[in-house]
Structure formats: structure tokens, C-alpha cells
Amino acid sequence: MSEEKPKEGVKTENDHINLKVAGQDGSVVQFKIKRHTPLSKLMKAYCERQGLSMRQIRFRFDGQPINETDTPAQLEMEDEDTIDVFQQQTGGVPESSLAGHSF
């Protein structure tokens, strides 16, 4: 008998991972992406699907802004991780001046 190791649970660098993109409206869109693919591909696909412009929204992972050149591998993303989407604030008062106010 040959001693082949099971492939289960073994991660290779070319693996795809499933990422969820959660909008402020509660919607969740799932994407499958390679670990070394720039996240700009996912971001653009999300915008097209939701009818949004890249200028209108911001993507964050673990509270940190995501750059278009970032990859899941660089951000140490794992399968089923969630990216949060926020509407870009245009005009109005800066967020810092809203601190301490409840609406």
C-alpha cells in the first residue's frame, strides 16, 4: 500500500477561497476568488452586480480599508471571511465632528 496523504484540509497557494461581501442594507454577496488575485477584481464585480460605482463605496476587512491591489493572501483572509461595504460619505459634516452625538 502506498502512503498517500489525504488532500482534505491541505491548502495550496493556488486555492480559491469564498468571501462574503456584506452591504449596509444587510445584503450578502458571495464570491470565489484566488488567494493571489487582487481584490479589485472582486470589488469591481460587486459594484457591477449592485449597480454601484467604485467611487460611491468603501470596502473594509477587519475594520481596515482594503486597497485595490491587496490580495486575500496579503490580508490573511480565510475561507468564508466577510468584507464590509460602506457608502462613501459625500458632503455633510466630517465624521469626527459627529463623535458623541446620538441620532
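Every residue gets a Cβ built from N, Cα and C, even glycine.
None of the substitutions listed is reflected here, since the structure keeps the original residues.
Under the heading of mutagenesis, Swiss-Prot lists LYS11 to Arg and annotates it as follows: Abolishes the formation of poly(SUMO) chains.
Feature annotation from Swiss-Prot assigns domain 'Ubiquitin-like' to 15-92.
Under its mutagenesis entries, Swiss-Prot includes ILE33 to Ala with the note: Impaired interaction with USP25; when associated with A-34. DSSP assigns ILE33 (mutagenesis position) to a strand. Within 10 Å of the C-beta of ILE33 (mutagenesis position) we count 18 further C-beta atoms, all protein chains included.
What Swiss-Prot notes for the published mutagenesis of LYS34 to Ala is this: Impaired interaction with USP25; when associated with A-33.
Looking at the domain 'Ubiquitin-like' (15-92) alone, the prediction's average pLDDT is 94. Just so you know, the Cβ of LYS34 (mutagenesis position) picks up 15 other Cβ atoms within 10 Å once every protein chain is counted.
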